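Note sheet for the following structure.
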Amino acid sequence: MDGAPVAEFRPTMTHGGRYLLYDIFGNKFEVTNKYQPPIMPIGRGAYGIVCSVMNFETREMVAIKKIANAFNNDMDAKRTLREIKLLRHLDHENIIGIRDVIPPPIPQAFNDVYIATELMDTDLHHIIRSNQELSEEHCQYFLYQILRGLKYIHSANVIHRDLKPSNLLLNANCDLKICDFGLARPSSESDMMTEYVVTRWYRAPELLLNSTDYSAAIDVWSVGCIFMELINRQPLFPGRDHMHQMRLITEVIGTPTDDELGFIRNEDARKYMRHLPQYPRRTFASMFPRVQPAALDLIERMLTFNPLQRITVEEALDHPYLERLHDIADEPICLEPFSFDFEQKALNEDQMKQLIFNEAIEMNPNIRY
């Protein structure tokens, strides 16, 4: 896909020249006419396709994600709206910036949603899988930026819930930006996520135990897993299923004591944990002898079984391992908590369309119909 000749994708003008329609390998890709060729497909997922293209008004290259048939499934539509609203609210160097929600040519008659964000070069998943050399300084700098972005997210009263290497985007200067907020939740909410959940390998023990009152600490666990994967170039806990995942965790950090199980209110979950084989705690120093002790100390504090005892993002930024990079004056917080109120109402397809259309119009006040 990456090597496709640029000349292949010539647009057709539509809607009186206000829009350009590209055919990307049989996929219809229709955007406002400020997005001029050359256009390049750079990725695809279950939702649709992503292309890089230049906005000729701002002279900035952007990544445009097409979410095809965005309203076929209520949950997916809500996820799209949540992502748009969150990205518009969160303004931070380590969070991907939203540039546009492209207004549809005909206000009520649209099924696809196009979201433009900053264009990045790659993601952490690709870097980990590549044979590119990564010094410990690189890993440390990536960890610092993840925590810096997460401090801002958590201060907005938001839990990301789906941190994993492929959701951490990078450019050639090693700048890191967190993306994919479709699963984010308010940090005060206590009902168990009913839909998708964090990719299993990065999932905190309390989520594996179906704890209903999880907190921002679940993101910290994910960061610990990601950092060790960066250093080791392979996943720390690559579980095949829920039970295998928990076994891998306890084999490393030890079977939790009754004291460590204190946060679990569900008696069945406690019983389940008590019946697991008894594993002693292994020291990270014995498993990763080449990693400096300060790094391992921080990771052990992140990978603490009990979320109430797990280190917070602010505490992690203040840890001696990050002393070289830490600067509290340059680690901003979000001054206004994000409101998830729009999720409280049951919305039908037309209402959901209207809300996403409203977001597009707010970002394109000069559009005329």
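Keep in mind that glycine also has a Cβ here, set from the backbone N, Cα and C atoms.
Under its mutagenesis entries, Swiss-Prot includes Thr14 to Ala with the note: Loss of phosphorylation. Thr14 (mutagenesis position) carries a strand DSSP state (E or B). For Thr14 (mutagenesis position), the same-chain residues that are 6 or more apart in sequence and have a Cβ closer than 8 Å to its Cβ are Leu20, Leu21, Glu30, Pro105.
In the structure as shown, the Cβ atom of Thr32 (mutagenesis position) sits within 10 Å of 21 other Cβ atoms. A strand conformation is recorded for Thr32 (mutagenesis position) in the three-state DSSP classification. Record note (Swiss-Prot) on the mutagenesis of Thr32 to Ala: Loss of phosphorylation.
The domain 'Protein kinase' feature in Swiss-Prot is assigned to 36-322.
Per Swiss-Prot, ATP binding site is recorded for Ile42, Gly43, Arg44, Gly45, Ala46, Tyr47, Gly48, Ile49, Val50, Lys65, and the stated evidence type is sequence analysis.
Lys65 to Arg appears in Swiss-Prot as a published mutagenesis result, with the remark: Loss of autophosphorylation. With a cut-off of 8 Å between CB atoms and residues at least 6 apart in sequence, the same chain places Tyr47, Gly48, Ile49, Val50, Tyr114, Ile115, Ala116, Thr117 near Lys65 (mutagenesis position), listed in sequence order.
According to Swiss-Prot, the active site, proton acceptor annotation covers Asp162, on the basis of sequence analysis. The Cβ of Asp162 (active site, proton acceptor) has 22 other Cβ atoms within 10 Å, all protein chains considered.
All chains included, 18 other C-beta atoms sit within 10 angstroms of the C-beta of Gly48 (ATP binding site). Ala46 (ATP binding site): 6 other CB atoms within 10 A of its CB, across all protein chains.
A coil conformation is recorded for Asp162 (active site, proton acceptor) in the three-state DSSP classification, outside any helix or strand.
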